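> Can you read through this structure? Questions will come right after.
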Amino acid sequence: MINHFSVLGIKPSAKEDDIKKAYRRLSNKYHPDKLLGASDEEKEQASQQLERVKKAYEVLSDPKLRNAFIRDFNNVIVTDPNSAMRELWDQFYP
């Protein structure tokens, strides 16, 4: 399960304004139009990361979705720690 808080680089206690600021900062960072001189591969990776950022913002900016995410995230049982670590690693180094 992707941790939307980690994607945006914020704490679970973040306020709505902090969520917006993180979203704006990251969407500017990963937007393809901002990546002048980047290779096609780098642009593709940035595009994938931008989609993660958009999804995280969509979930965390809506109070109902945010509460459901927190509830579900707290109920996740890690059955394969290696897989969980790979997923976490891939969030930061796609």
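Every residue gets a Cβ built from N, Cα and C, even glycine.
None of the listed substitutions appears in this model.
Pulled from Swiss-Prot, these are the listed features:
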- 3-93: domain 'J' (DOMAIN)
- H31 to Q: Almost no stimulation of the DnaK ATPase activity. Does not allow growth of the deletion mutant at low temperature (MUTAGEN)
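Help me understand the surroundings of these features in the structure.
Residues in the domain 'J' (3-93) partition by DSSP class (helix H, G, I; strand E, B; coil) as 68 helix, 0 strand, 23 coil.
Cβ neighbour count for H31 (mutagenesis position): 14 (other Cβ atoms within 10 Å of its Cβ, all protein chains included).
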